[in-house]
Amino acid sequence: MVIMSEFSAVPSGTGQGQQKPLRVGFYDVERTLGKGNFAVVKLARHRVTKTQVAIKIIDKTRLDSSNLEKIYREVQLMKLLNHPNIIKLYQVMETKDMLYIVTEFAKNGEMFDYLTSNGHLSENEARQKFWQILSAVEYCHNHHIVHRDLKTENLLLDSNMDIKLADFGFGNFYKPGEPLSTWCGSPPYAAPEVFEGKEYEGPQLDVWSLGVVLYVLVCGSLPFDGPNLPTLRQRVLEGRFRIPFFMSQDCETLIRRMLVVDPAKRITIAQIRQHRWMQADPTLLQQDDPAFDMQGYTSNLGDYNEQVLGIMQALGIDRQRTIESLQNSSYNHFAAIYYLLLERLKEHRSAQPSSRPTPAPTRQPQLRSSDLSSLEVPQEILPCDPFRPSLLCPQPQALAQSVLQAEIDCDLHSSLQPLLFPLDTNCSGVFRHRSISPSSLLDTAISEEARQGPSLEEEQEVQEPLPGSTGRRHTLAEVSTHFSPLNPPCIIVSSSATASPSEGTSSDSCLPFSASEGPAGLGSGLATPGLLGTSSPVRLASPFLGSQSATPVLQTQAGLGTAVLPPVSFQEGRRASDTSLTQGLKAFRQQLRKNARTKGFLGLNKIKGLARQVCQSSVRTPRGGMSTFHTPAPSSGLQGCTTSNREGRSLLEEVLHQQRLLQLQHHSSTAAASSGCQQGPQLSPVPYVLAPCDSLLVSGIPLLPTPLLQAGMSPVASAAHLLDTHLHISAGPVALPTGPLPQCLTRLSPGCDPAGLPQGDCEMEDLTSGQRGTFVLVQ
């Protein structure tokens with residue numbers, strides 16, 4: 001791997017102890033943007049235009065001939081693509097061991113990181129971004145180029161938050177009717193035909209990936225994911241995915257038409273443009289003009305921007321050499337300066353939309369510094385005051401010598417030598433009054449490398465397991481297949497052809513949500529959704545934040561110190577209304593349980609303690625010095641009534657049954673006393689208490705009226721009467737009534753064991769076995 005130090009040491013003879021930035025050609029390297037298995041990406045600034053660029057530095061010594069051919073093919077594809085939503089290629093430099101690819105720098109990074117930080121997009125925002133993505137992909141297809149690796153990591157955002165399609169490492173030429181066979185791409189975005197190892201049509205492959213991208217933009221999560229590659233493969237082949245409740249019907253229809261398992265039934269790019277969801281915003285239709293302004297980009301047709309050429313000529317750069325470089329697609333220093341100045345001009349125009357462009361100045365063999373004020377582009381387009389005097393100097397030779405002298409200042413000895421662009425005699429041709437060399441090392445080595453043919457598609461690839469980490473976050477095949485053993489193996493999807501269980505259409509059924517498998521809004525990152533900085537409350541983070549997945553989408557940045565938003569909650573149904581009935585039933589049940597518990601449950605428990613009286617199982621000292629009652633054996637009537645089997649009855653039925661028995665017994669005893677038996681003192685009903693044990697006073701339980709005490713009495717009516725019973729609880733000691741007990745009370749001796757009262761009924765609230773002594777049995 002190429003490792004460059006950020007600064008090069010200044011020779012000690014200069015007397016300066018500081019370090020100056022590393023220079024590569026006409027670029028000052030500022031910092032590292034990323035590193036891969038065989039390349040490193042640096043952020044640099046052009047020394048003439050002061051424009052920031054991204055330089056991809058590739059170590060050719062670590063590439064075999066097949067992978068090096070892929071690199072050359074990527075360069076050739078980027079030379080053919082000039083679109084506002086595609087990363088622009090500025091310059092290509094090559095040495096014996098190194099390859100330098102200078103491209104446009106997207107200031108706001110990847111769409112992947114944006115979703116990680118802000119959550120999923122609204123459908124209006126997603127529609128705007130998807131129009132730009134669709135325009136770029138359609139432009140590629142019109143030039144017979146297929147991308148084959150469309151994903152949010154390869155969608156960059158410039159300073160205006162516009163989409164820039166990048167990374168054509170898996171791109172290739174295609175011809176209609178001639179299928180491709182290379183299995184490449186990223187697992188979550190790969191089409192079923194790639195997993196099956198079949199030949200495929202390039203545009204249909206990109207349409208599937210576009211459907212996954214649109215799903216990620218709207219939902220913040222992946223439609224297909226899994227803990228390992230076989231599980232992911234099975235889900236992709238089934239074509240089943242979840243639909244969140246907040247997705248509109250039109251958006252769902254569009255995604256389902258793109259994510260069709262059968263490639264022949266999949267929607268096309270032209271049909272996507274005409275879909276109702278895409279046509280919902282008329283303003284986007286006006287902005288999406290296929291005949292966009294390509295002035296200055298169609299250099300091979302002789303359509304050049306005269307203002308940019310005039311500025312370059314005023315700076316002392318040879319005009320004829322610049323035109324030749326543009327016509328030959330050399331992408332050397334001349335073309336780089338031209339394209340960079342053209343970008344600065346467009347940025348200036350977009351910053352001042354009200355200003356009208358003035359007519360281009362008349363061609364002159366040479367422009368003086370005073371003539372620069374007549375151009376439309378002001379001097380702010382060439383910033384940096386320390387360098388401006390040399391740029392506007394009327395002496396072209398002075399500029400040439402200053403730039404070349406600065407180039408010589410580069411430290412060419414030590415380990416940094418292969419990283420720096422070599423100084424050769426061809427560089428002198430950049431400026432006017434210099435001889436024009438017929439050939440140059442910078443552009444002849446990468447002019448005709450890309451060749452169409454089956455050899456590019458029939459590459460021998462070995463099946464390897466999914467690595468733990470790769471240069472790309474979602475990649476099936478890397479160009480580092482035949483690198484040194486220190487490099488991770490490439491990722492290849494199994495080539496075994498498996499028949500799809502559902503050919504033709506995507507399944508409408510929804511998978512059950514699983515926190516470990518499904519999107520749990522982008523663990524991710526997808527919420528990730530680490531993915532998290534400031535965001536509106538309505539945006540949800542990526543659902544797969546912290547989830548176990550074979551593809552860490554929206555997970556990598558989950559722990560960057562930002563607040564994680566809650567994951568998107570997917571319902572079983574397709575629409576939000578599908579869950580309203582279930583939620584209503586749940587709320588009704590909760591309210592019903594609440595109302596049922598608010599009345600009678602405390603009293604019912606106490607009634608159970610009074611009605612299910614028990615005998616003494618073991619004599620222990622009771623709490624509070626409870627007095628002992630000596631009672632005779634219970635009457636036979638009570639025994640006969642309570643010997644029936646009560647197994648299988650509920651607690652409430654037992655209480656009601658015993659309560660009715662007590663009331664019947666009391667009624668019969670009262671009638672006998674009034675007919676001539678021994679008359680006892682007429683006492684008012686006294687509370688039936690278990691006083692000393694719990695110091696609780698339970699007021700008299702009213703007896704049911706006689707008409708209700710019939711065999712056919714409804715248990716529901718008795719339950720309702722019991723639930724209305726009022727209990728008076730007192731914490732203080734209660735004096736027991738003196739005098740003879742009423743006939744309804746019977747004293748039980750400590751050793752008695754009344755028949756009909758099973759031992760299991762010897763349990764009372766707040767009364768242990770040590771507190772059981774003499775009890776009062778309510779008859």
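Even glycines carry a Cβ here, placed using N, Cα and C.
Summarising the annotation, Swiss-Prot assigns domain 'Protein kinase' to 27-278 and lists sequence analysis as the type of evidence.
Per Swiss-Prot, the feature ATP binding site maps to L33, G34, K35, G36, N37, F38, A39, V40, V41, K56. Its own atom aside, the Cβ of K35 (ATP binding site) has 15 Cβ atoms within 10 angstroms in the protein chains shown.
Looking at Swiss-Prot, the entry for mutagenesis of K56 to M says: Loss of kinase activity. Applying an 8 A CB threshold to same-chain residues 6+ apart, the list for K56 (mutagenesis position) reads A39, V40, V41, Y100, I101, T103.
The active site, proton acceptor feature in Swiss-Prot is assigned to D149; the stated evidence is sequence analysis.
According to Swiss-Prot, the mutagenesis experiment T268 to A carries the following note: Does not affect phosphorylation by PKA and nuclear export following ACTH treatment. Counting every protein chain shown, the Cβ of T268 (mutagenesis position) has 14 other Cβ atoms within 10 Å.
Positions annotated as domain 'UBA' by Swiss-Prot, on the basis of sequence analysis: 303-343.
In Swiss-Prot, the entry for mutagenesis S577 to A states: Abolishes phosphorylation by PKA and impairs nuclear export following ACTH treatment. The structure shown retains the original residue.
Here Swiss-Prot notes a mutagenesis experiment, I607 to A, with the remark: Localizes mainly in cytoplasm and not in nucleus; when associated with D-483 and A-610.
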Open item on the list: Is it possible to get the count of other C-beta atoms within 10 angstroms of the C-beta of L33 (ATP binding site)?
Closed with: 15
Task: Three-state secondary structure, which DSSP defines for K56 (mutagenesis position) - done: strand
Task: Densest Cβ neighbourhood among A39, V41 (binding-site residues), 10 Å radius - done: A39
- [ ] Can you tell me how spread out the ATP site is, meaning the largest CA to CA distance among L33, G34, K35, G36, N37, F38, A39, V40, V41, K56, in Å?
- [x] 14
- [ ] Would you mind reading off the Cα separation of T268 (mutagenesis position) from D149 (active site, proton acceptor), to the nearest angstrom?
- [x] 18
Task: Helix-strand-coil residue split for the domain 'UBA' (303-343), DSSP-based - done: 29 helix, 1 strand, 11 coil
TODO: Measure the Cβ-based neighbour count of D149 (active site, proton acceptor), defined as the other Cβ atoms within 10 Å of its Cβ.
DONE: 26
- [ ] Mind giving me a neighbour count for N37 (ATP binding site)? Other Cβ atoms within 10 Å of its Cβ, every protein chain shown.
- [x] 19
Task: Secondary structure at V41 (ATP binding site), reduced by DSSP to three states - done: strand
